[in-house]
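Sharing a structure below in structure tokens format, with a few things to ask.
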Amino acid sequence: MEPVIIGALILDVHAKPSTTPISGTTVPGQVLFAPGGVARNVADCIFKLGITPFMIGTLGLDGPANVLLKEWKLSMKGILRREDISTPIVSLVYDTNGEVAAGVAGVDAVENFLTPEWIQRFEYNISSARLLMVDANLSSLALEASCKLAAESSVPVWFEPVSVTKSQRIASIAKYVTIVSPNQDELIAMANALCAKNLFHPFRSDENKLSIEDMFRALKPAILVLLKNGVKVVIVTLGSNGALLCSKGNPKKALNIDRKFLRSGEVFKRVQSVCSPNRFSELGSNRSPSLFAMHFPTIPAKVKKLTGAGDCLVGGTVASLSDGLDLIQSLAVGIASAKAAVESDDNVPPEFKLDLISGDAELVYNGAKMLMVHQSML
């Protein structure tokens, strides 16, 4: 079976001003509708990279749902639709640099209707999945139900934090989670939630100018909290500074994916040929519960907007893992997919050109460098 994705399908309303937004009045620009929601974006990205995920979510029987489903090509079996459900909508106002300046999210339907009972109907899909990804739009009860079903069959779980506030829902499920993918602020919020004290403070804007090594040192205590609470892999997204891959020991062995039955499709063939797994073969000797950390760079992009980048990083990584690549190769594909996302007007590009993705993944992979290996976590 292919990966299972559980979470939000949302209609995004994007307001893109031609000039700097002014409080209290309107400015000229474009207002566009775009399919969105972390889980939906991840599933769409995976599908466009040649893997067919199974999506579990909820939608209304209304106009916004019809817009969302217009280009939907995946199974509808896992998507609950009822007349009393209002399809989730998020309205975003961008600044002239393509970053979100303000937004309002009306996504209560995800928590109210995507219940443990609905999720448990798809026990077979989850128990036989390559990997389960859940987004933090789910209620705590729904997250626990999803993770327990996966744990019963040793299916790896990827937790996508969604936002600073919702990222704290990691507290009740950390022991089930294999991978998390926070940005710096979400990482701090998750660490505080797990240690039940506000020991860590939000990253200051001037700290983004630190060297990668200094940035890692600043984030390391929070990363260790997650790893010591059961999470096996922490991928910290750093925006234009790339991403950190941190794990207990060898990250290639962190996921319990049976590689005998992986499909080895087009993504695998193209990336395996340019991203040699032997480049990091020395990791194979690491059997101790030590801290591993690696930095992955970004590559130059013609940025149109930044929403969707993190979702495509996750989607590209999950698709690659499902196709047989190791975690380091897969994250390189994820970062290449994120680049394609920021160069698109949509949250997920209409298509991914695999020659460009594999070429960009090669650049990321060859630029990756280890920051720490074989140091005790104690």
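The backbone N, Cα and C atoms fix where each Cβ goes, glycine too.
Don't expect the noted substitutions in this model, because it carries the original residues.
Swiss-Prot lists these features:
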- Asp12, Thr26, Gly37, Val38, Ala39, Arg40, Asn41, Asn137, Lys166, Asp311: pseudouridine binding site (BINDING)
- Thr26 to Ser: Reduces kinase activity 2-fold (MUTAGEN)
- Asn137 to Ala: Reduces kinase activity 39-fold (MUTAGEN)
- Glu160 to Ala: Reduces kinase activity 214-fold (MUTAGEN)
- Lys166 to Ala: Reduces kinase activity 6-fold (MUTAGEN)
- Ser181, Thr237: Mg(2+) binding site (BINDING)
- Thr237, Gly239, Gly242, Thr298, Leu306, Gly310: ATP binding site (BINDING)
- Thr298 to Ala: Reduces kinase activity 2-fold (MUTAGEN)
- Leu306 to Ala: Reduces kinase activity 4-fold (MUTAGEN)
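I'd like to know what surrounds each of these features in this structure.
In the three-state DSSP reading, Gly37 (pseudouridine binding site) counts as coil.
With a 10 A radius on its CB, Thr26 (mutagenesis position) counts 9 other CB atoms from all the protein chains.
If you take the C-beta of Asn137 (mutagenesis position) and look for same-chain residues 6 or more apart in sequence within under 8 angstroms, you find Gly7, Ala8, Gly37, Val38, Ala39, Val107, Val110, Glu111, Val162, Lys166. DSSP gives Asn137 (mutagenesis position) a coil state; it is part of no helix or strand.
Classification of Glu160 (mutagenesis position) by DSSP places it within a strand. Listed in sequence order, Gly7, Val38, Ala39, Val42, Met133, Val134, Asp135, Ala136, Val180, Ser181, Asp311, Val314 are the same-chain residues six or more apart from Glu160 (mutagenesis position) with CB atoms under 8 A from its CB.
DSSP classifies Ser181 (Mg(2+) binding site) as coil under the three-state reduction.
Note: Leu306 (mutagenesis position) has non-local neighbours Gly98, Glu99, Val100, Val342, i.e. same-chain residues 6+ apart with C-beta under 8 A of its own C-beta.
Sequence-distant neighbours of Thr298 (mutagenesis position) (same chain, 6+ residues apart, CB-CB distance under 8 A): Ser240, Asn241, Gly242, Ile335, Ala338, Lys339, Val364.
DSSP gives Leu306 (mutagenesis position) a coil state; it is part of no helix or strand.
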What other residues of this chain sit with their CB within 8 A of the center of the CB atoms of Thr237, Gly239, Gly242, Thr298, Leu306, Gly310, the recorded ATP site?
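Here the non-site neighbours turn out to be Asn183, Leu238, Ser240, Asn241, Ala243, Ala309, Leu313, Ile335, Ala338.
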If you compare CA-to-CA distances from Thr26 (mutagenesis position) to each of the binding-site residues Asp12, Asn41, Thr237, Gly239, Gly310, which comes out shortest?
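Closest candidate to Thr26 (mutagenesis position), judged by Cα separation, is Asp12.
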In angstrom units, rounded to an integer, how far apart are the Cα atoms of Gly310 (ATP binding site) and Thr237 (Mg(2+) binding site)?
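A Cα-Cα distance of 8 Å.
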Tally every other Cβ atom lying within 10 Å of the Cβ atom of Gly239 (ATP binding site).
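So the Cβ neighbour count for Gly239 (ATP binding site) comes to 14.
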If you count the C-beta atoms lying within 10 Å of each candidate's C-beta, which of the binding-site residues Asn41, Ser181 ends up with the smallest number?
Ser181
How many angstrom lie between the most widely spaced Cα atoms of the ATP binders Thr237, Gly239, Gly242, Thr298, Leu306, Gly310?
14
In three-state terms from DSSP, label Gly242 (ATP binding site) for me.
coil
